[in-house]
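Student: Could you have a look at this structure, given as structure tokens, before my questions?
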Amino acid sequence: MEITNVNEYEAIAKQKLPKMVYDYYASGAEDQWTLAENRNAFSRILFRPRILIDVTNIDMTTTILGFKISMPIMIAPTAMQKMAHPEGEYATARAASAAGTIMTLSSWATSSVEEVASTGPGIRFFQLYVYKDRNVVAQLVRRAERAGFKAIALTVDTPRLGRREADIKNRFVLPPFLTLKNFEGIDLGKMDKANDSGLSSYVAGQIDRSLSWKDVAWLQTITSLPILVKGVITAEDARLAVQHGAAGIIVSNHGARQLDYVPATIMALEEVVKAAQGRIPVFLDGGVRRGTDVFKALALGAAGVFIGRPVVFSLAAEGEAGVKKVLQMMRDEFELTMALSGCRSLKEISRSHIAADWDGPSSRAVARL
């Protein structure tokens, strides 16, 4: 049976993967209200397509932090991809390069920055948590720089891990044959005592709860790489990110895995975009499963989107070929949405191309009986 959309990959992944692994990737925090809402909120935004526009040629290319990519759809950091497929992050990196887009590598990857770099050329970002031992952070950043990574995506919504009840029930641990490769060959100081199977829980325990804006400033003193602040969902924090020299913002609720009952990212996006005032680009992750979702995010002011779970599920289903297919499907759907909305380039996508549930009656056509 031919796979025709991204959602079908999740069903295949659920069949193929051990329950503990599938649940780790698929679940969210506590009641999982935000997990469902990340998806559902997109359905409360409708299109206002413009017609009789020559859409023979559609240009989806864009420039992110100075790097030209083929489309505004990029790969979000997801941990431990070798649980999904033996090739893990290698496969994802190759698929991203083939699609001409950006891959973000998780610090908690089962392949190291050097291994991912060895797959060949590509524009790659490195996701970073800040640990209690700043020396560990500095070593990770150095390695990412040396491996040719182009930006740091600093995760700021995780002073502690969210309560993911599926993982508690399943007693989630990283399978014994896998390890968090970015922590190999790093002087972990006190962290050395942990064996591999305990390393993932130990590393999680080393995330610094005292992380604050001053650490964003500190990070800029140890690296010249641009820093994207990942996990902003309010105007207040968007303004602070701009003030503290962030190169960009990723509107993210960590795939609904941290604090439940935060808004869907697509609901928080416009507030953040307005607060950033065009001074730095704003990106979105969370719940993007269709090309229509990508268009809606761009219409609300996003410079691009990142996809996470679709990558992991397609990787589990079909390895590198699966990830390539997901990127191609999203690209094709997005191109079709642009054509049917009368937009020939990303700069033509505007707020007037959508009507959201929260818009006032003045901005929405009132149906006459």
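Glycine is no exception: its Cβ is also placed from the backbone N, Cα and C atoms.
Don't expect the noted substitutions in this model, because it carries the original residues.
Straight out of Swiss-Prot:
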type: ACT_SITE; residues: HIS254; note: active site, proton acceptor
type: BINDING; residues: TYR24, TYR129, ARG164, HIS254, ARG257; note: glyoxylate binding site
type: BINDING; residues: 77-79, SER106, 127-129, THR155, LYS230, SER252, 285-289, 308-309; note: FMN binding site
type: DOMAIN; residues: 1-359; note: domain 'FMN hydroxy acid dehydrogenase'
type: MUTAGEN; residues: TYR24 to Phe; note: 10-fold decrease in affinity for glycolate
type: MUTAGEN; residues: TRP108 to Ser; note: 100-fold decrease in affinity for glycolate and 500-fold decrease in activity
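Give me the local environment of each listed feature.
Tutor: Cβ neighbour count for HIS254 (active site, proton acceptor) (all protein chains, 10 Å cutoff from its Cβ): 23. Following the DSSP three-state reduction, the secondary structure of HIS254 (active site, proton acceptor) is helix.
The Cβ of GLY308 (FMN binding site) has 22 other Cβ atoms within 10 Å, all protein chains considered.
For the domain 'FMN hydroxy acid dehydrogenase' (1-359), the mean pLDDT of the prediction comes to 94.
Here TYR24 (mutagenesis position) comes close to MET80, MET83, ARG164, ALA166, ASP167, ASN170, PHE172: these same-chain residues lie at least six apart in sequence, with C-beta atoms under 8 angstroms from its C-beta.
Under DSSP, TRP108 (mutagenesis position) is assigned to coil, being neither helix nor strand in the three-state scheme.
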Student: Mind checking which of ARG164, ARG257 has the fewest other CB atoms within 10 A of its CB? They're the binding-site residues.
Tutor: ARG164
Student: What subset of the recorded positions TRP108, TYR129, ARG257 lies within 10 angstroms of PRO77 (FMN binding site) at the C-alpha level?
Tutor: TRP108
Student: Should any of the recorded positions TYR129, HIS254, ARG257 have a Cα within 10 Å of the Cα of SER106 (FMN binding site), which are they?
Tutor: TYR129
Student: Measuring Cα to Cα, how many Å separate ARG257 (glyoxylate binding site) from TRP108 (mutagenesis position)?
Tutor: 15
